[in-house]
Amino acid sequence: MSQKPHLNLIVIGHIDHGKSTLVGRLLMDRGFIDEKTVKEAEEAAKKLGKESEKFAFLLDRLKEERERGVTINLTFMRFETKKYFFTIIDAPGHRDFVKNMITGASQADAAILVVSAKKGEYEAGMSVEGQTREHIILAKTMGLDQLIVAVNKMDLTEPPYDEKRYKEIVDQVSKFMRSYGFNTNKVRFVPVVAPAGDNITHRSENMKWYNGPTLEEYLDQLELPPKPVDKPLRIPIQDVYSISGVGTVPVGRVESGVLKVGDKIVFMPAGKVGEVRSIETHHTKMDKAEPGDNIGFNVRGVEKKDIKRGDVVGHPNNPPTVADEFTARIIVVWHPTALANGYTPVIHVHTASVACRVSELVSKLDPRTGQEAEKNPQFLKQGDVAIVKFKPIKPLCVEKYNEFPPLGRFAMRDMGKTVGVGIIVDVKPAKVEIK
C-alpha cells in the first residue's frame, strides 16, 4: 500500500462518452495492472476488430476477476500520481450506475466527469433525459465539489481538435453547473482523447492551443478532505461477507470517528453488538481505521444474517440514529406531474436505499433566498424547493446533514429516475434496543 495520501475518485458521465476508456488509460499508464492482463485485453479487442475497445475489455476483465474473486475487493481500481494514491470507486457502465453513483458518490472525494465533444453525443448528454445533467446534479447533492471535467473525443469534433467546440462545451457546462450552485472557479476542464492518452498523462501534440495542465496534473491539484476523527464513529456498510475460518466481515468506508481493533461496536438499525477482531484495507492489516479508509473488518458476536448493506456501525455509547421520521430540504429535479402527501419514493442515503413516505409538505421555499414562500403546499412540482417530512417504511439510519454530512444527504428515486435530492435538517429518533 502506497505511503502517499489517499483519495477516492468516481468517474461519471453519459453512456458511451468514454468513461471506461479514460479509466483504462489511467490504470494502464499509472496503475497496478500487470502486463499479462493488458495483453489479454488487447488480444480480445483485436479479435473483435476493436482495437480502441481494449480499455473497456481491460475493465471488464478486472470486473470479472472481482466478481469471481474470493478476495474482499476493496482494491477496486487503483493508480498513483506524483502526489496521491487513488482508488476509483465503481467503474462505470452498470445499469445500476445511478444507484451506485449515489452510494458511490457519498464515498468519493472527487469526480471526473467525462463529456464527449462529438456532435450529437454531447447534446444527448445535456438533454433533459441526459446523464451528463443528471450526474452533475447528483454530484452536487452528494457534496462533490471537487470536479474535473474531461472533454473527451476531441479527435472526433468537426474539424478534429476544434478549440471553438471545446470552448462552447466549457461555457455551456459551466453555466449549467452554476445554476445548481457549483462554484465553477473550482471546476477544472481539460480537452482529452482517451484512447490515445492526449492530455491525460502526457501533453497533446494535436491541441497546441491548450496550454493548461493535463488530467493527471489536475488530479494532483485536488485537496485532501478534512478528517472528522473527533466526531462519533459512523461506518455505513457496503457489503457483508462470511469467510470460512475468519467469520463475519462487513465492508465499508469510515465516514467519521476512529475504529480500533478490540472496539465494541453496534450495528444499527439492528441493534446488534459485536467486537472488532481485525481490520484491513487493500489487503493490509491495520490497528485502527480513520475517515476515508475503505475497510473490511472481522466482527465477533455478529452473524452475516444479522446485518446488511445500508446498516451503520457506531460505538454503543453514541449509536447511529434510527429515524422514526425525518425532515429534509429537497429540490424536485424531475417529475412528470406533481408530488403530494403520501408520495413514496426510494430514498438513497449513504449505502442504504429504503422507501420513505412523504408524511407532510411543511413549506415551499423561494429557491433564490431560501425563505419560506408558502406554508403547507398541496403539492410540489419539478423545480420546487421545499421542506418535507418523510417516514421510512423500513428501519433506516440517517443523521442531520450539519452533524454528519455523508449520512444526511440523499437522492429520491422513482420510475428509474432521480426525482429529487435533499439534505436532512432534523431527525425524530426511533427507540431501538441495543442487544
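Every residue gets a Cβ built from N, Cα and C, even glycine.
If you look for the noted substitutions, you won't find them, since the model keeps the original residues.
It should be emphasised that the depicted structure is a prediction, and the values quoted were computed from it without experimental measurement.
When other Cβ atoms within 10 Å of the Cβ of LYS19 (GTP binding site) are tallied across all protein chains shown, the result is 27. The GTP binding site annotation in Swiss-Prot covers 13-20, 90-94, 152-155.
Residues or ranges marked as Mg(2+) binding site in Swiss-Prot: SER20. SER20 (Mg(2+) binding site) carries a helical DSSP state (H, G or I).
Swiss-Prot lists 4-227 with the feature domain 'tr-type G'.
Within 10 Å of the Cβ of ALA196 (variant position) there are 17 other Cβ atoms, across all protein chains. Secondary structure at ALA196 (variant position), taken from DSSP and collapsed to helix, strand or coil, is coil. Swiss-Prot gives this note for the natural variant ALA196 to Ser: In strain: MT-3 and MT-4.
Swiss-Prot documents ARG203 to Lys as a naturally occurring variant and attaches the note In strain: MT-3 and MT-4. A sphere of 10 angstroms centred on the C-beta of ARG203 (variant position) encloses 15 other C-beta atoms.
The annotation that Swiss-Prot gives for the naturally occurring variant ILE347 to Leu reads: In strain: MT-3 and MT-4. Long-range C-beta contacts of ILE347 (variant position), restricted to its own chain and to partners at least six residues apart, with a cutoff below 8 Å, comprise SER353, VAL354, ALA355, CYS356, PHE390, PRO392, LEU396, PHE410, ALA411, MET412.
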Expressed to the nearest Å, what is the distance separating ALA196 (variant position) and SER20 (Mg(2+) binding site) at their Cα atoms?
13
To the nearest Å, how far is the Cα of ASP16 (GTP binding site) from the Cα of ARG203 (variant position)?
24
Secondary structure at ILE347 (variant position) (DSSP, helix/strand/coil)?
strand
What does DSSP assign MET154 (GTP binding site), in three states?
helix
MET154 (GTP binding site) to ARG203 (variant position) - Cα separation in whole Å
14
